[in-house]
Structure formats: C-alpha cells, structure tokens
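J.: Have a look at this one before I ask anything.
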Amino acid sequence: MKEAGILFEELVSIMEKLRSPEGCEWDRKQTHESLKPYLIEECYELIEAIDEKNDDMMKEELGDVLLQVVFHAQIARERGAFTIEDVIRTLNEKLIRRHPHVFGDSPGYSYKQWEDIKAQEKGKKKSSRIGEINPLVPALSMARRIQENASQVGFDWKDPEGVYEKIEEELKELKEAKDPRELEEEFGDLLFSIVNLSRFLNVDPESALRKATRKFVERFKKMEELIEKDGLVLEELPIEKLDEYWEKAKGGDET
C-alpha cells in the first residue's frame, strides 16, 4: 500500500508538470468540458476490457480512467475549487458513513438505511424510493436501476414467469398500436419489460446488447469476406443469397 501512495503522488506530480507553463500545450488547453468525451470513452473502453475478461487491457484502461480523475482534480485545483486530496477525503468519509454496519455500531445492512443516509447527505427530505431519472445515464441501465429500487421495497414480480407473460402482453399491444405515438410508447413498455427480465436472469442488458451487436458486426464482416472470395458484390445479391452467406458466416462462428 505504501508503494501505491508513492506512485499516486508521482502521478499527481506528472499531471501538475503537464499542466504547467513548461508542460504540454494540449494538456494545458483542456477544461472540464473538453475532457467529457474522453472520460466517457475511457469508461466504455474499460467496460469492453471487462467484457473480454482481458486483465492486461483492464489494467491499462483502469489507469486511463484514473488519469481522468487526476486530470479533472488538477484543473479544479488551478481554479481554487478543490484538490485531489479533497476528492479522496470526501470519498473515504462517504464510504465510512454509508457503511455503519462495517465501520460503526449498526447491527446490519438495510436498503432503507442506505437511502436514509444518502438523503441526509444531500441535505433534503427523503426522496422517492424509486429514485430519480438521470438523462445522461444510458436508458437500459437507468431502467434496470429503477426496477432494482422498486424491487428493494417489495414491488416486483414473484418469479420470471410473470415477466415473460408481461413481455407477451406488451408485444401484443405493440402489434396493435396504430400511430407513431402509440408505437413509441408500446415499444418503450416492451423494452422496459425485457430489462425487467434481465434482472431475474442476472443478465446485464447493456452488456448483453453490446455483445450481440459485436457478434452481428463480426458475422457481417465474415459474410462480406465470403462474398468477396466468391467474386461477387454484396450490394448486387438478392436477400435469399445474402441469407445463405449469413448462415455460412454463422457456421464459421462454431468452428
């Protein structure tokens, strides 16, 4: 742990140097706003490394995310807002405060206690147990979080069968929808129910959809290779022929 502290101090010093007049022009120009796309990108690259179970890649991407934390803290320090020490101190205090069953005299963990503590931190009256909608969080993840919050207070299906039935009901309503407004609403209800099912199956919907999309892209590229190998042009083939090549590409997945 002592070495980690030394290395972290070195990282902070490196960032200070990069932001100094003698440092890097690009780093000096960055602001909280200009760094937002990089923060999002690094987080998704870390998620990709986790999905691929690639430890070397995960190690590197965790470092890139940490860099973003140090970068923003340095910019804030220059503005006189807060320092990296403030960031760490605030985090430490929050972790201890939110785990009284570990660091205090509380007998055990409870969801209600967790929510009460969070409400006290925000200095306001208790908010709804269902949580708030964050427009910046991906829709699938937000739906999953809201459903988990509802489940914590007992508002949930007893088993997956109820969710399967709900999906069939929503699909039927989608087929019967007429105008664009109805279609959007019913499609949203169907997606919400599918995300609900993901909870019961212990499947992360974002990860599952990301993997399915990646699989589709890889198969499509394989199909393109097979078509080109046969001296044909993809755009000129009828759908029936494309389906044949698609099946061949799928077969290649299993080899």
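Here the Cβ of each residue, glycine as well, is placed from N, Cα and C on the backbone.
None of the substitutions listed is reflected here, since the structure keeps the original residues.
Feature table excerpt (Swiss-Prot):
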MUTAGEN   Glu41 to Gln  Reduces the NTPase activity to 10% of the wild-type activity; when associated with Q-42
MUTAGEN   Glu45 to Gln  Reduces the NTPase activity to 10% of the wild-type activity
MUTAGEN   Glu61 to Gln  Reduces the NTPase activity to 10% of the wild-type activity
MUTAGEN   Arg97 to Ala  Reduces the NTPase activity to 10% of the wild-type activity; when associated with A-98
BINDING   Gly162, Val163, Tyr164, Glu165, Lys166, Glu169, Glu182, Leu183, Glu184, Glu185, Asp189  ATP 1 binding site
BINDING   Glu169, Glu186, Asp189  Mg(2+) binding site
MUTAGEN   Glu173 to Ala  Has little effects on the NTPase activity
BINDING   Lys215, Phe216, Val217, Glu218, Arg219, Trp246  ATP 2 binding site
J.: I'd like to confirm something. Which of the binding-site residues, Gly162, Glu182, Val217, has a Cα closest to the Cα of Glu45 (mutagenesis position)?
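T.: Closest by Cα: Val217.
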J.: Whole-number Å only: compute the distance from the Cα of Glu41 (mutagenesis position) to the Cα of Val217 (ATP 2 binding site).
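T.: Pair distance, Cα basis, whole Å: 20 Å.
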J.: Max Cα distance spanning Lys215, Phe216, Val217, Glu218, Arg219, Trp246 (ATP 2 binders), Å?
T.: 12
J.: Counting other Cβ atoms within 10 Å of each Cβ, which of the binding-site residues Phe216, Trp246 scores lowest?
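T.: Phe216, out of the binding-site residues Phe216, Trp246, has the fewest neighbouring Cβ atoms within 10 Å.
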J.: Looking only at C-alpha atoms, tell me how far Glu182 (ATP 1 binding site) is from Glu173 (mutagenesis position), rounded to the nearest Å.
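T.: A Cα-Cα distance of 9 Å.
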J.: Excluding Glu169, Glu186, Asp189, which residues of the same chain place their Cβ within 8 Å of the centroid of the Cβ atoms of the recorded Mg(2+) site?
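T.: So the additional residues around the site are Glu170, Leu171, Lys172, Glu173, Leu174, Leu190, Ser193.
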J.: Kindly assign Glu182 (ATP 1 binding site) to one of the three DSSP-derived states: helix, strand or coil.
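T.: Going by the DSSP assignment, Glu182 (ATP 1 binding site) falls within a helical segment, counted as helix.
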J.: Taking the Cβ of Glu173 (mutagenesis position) as reference, which residues of that chain separated by at least 6 in sequence fall under 8 Å from it?
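T.: Those within reach of Glu173 (mutagenesis position), by Cβ under 8 Å and sequence separation of 6 or more, are Glu186, Asp189.
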J.: Please name which of the recorded positions listed here, Glu61, Arg97, Phe216, Arg219, is nearest in space to Glu169 (Mg(2+) binding site), Cα against Cα.
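T.: Ranked by Cα distance from Glu169 (Mg(2+) binding site), first place goes to Phe216.
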J.: So if I draw a 10 Å sphere around the Cβ of Glu184 (ATP 1 binding site), how many other Cβ atoms end up inside it?
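T.: Its Cβ has 11 other Cβ atoms within 10 Å.
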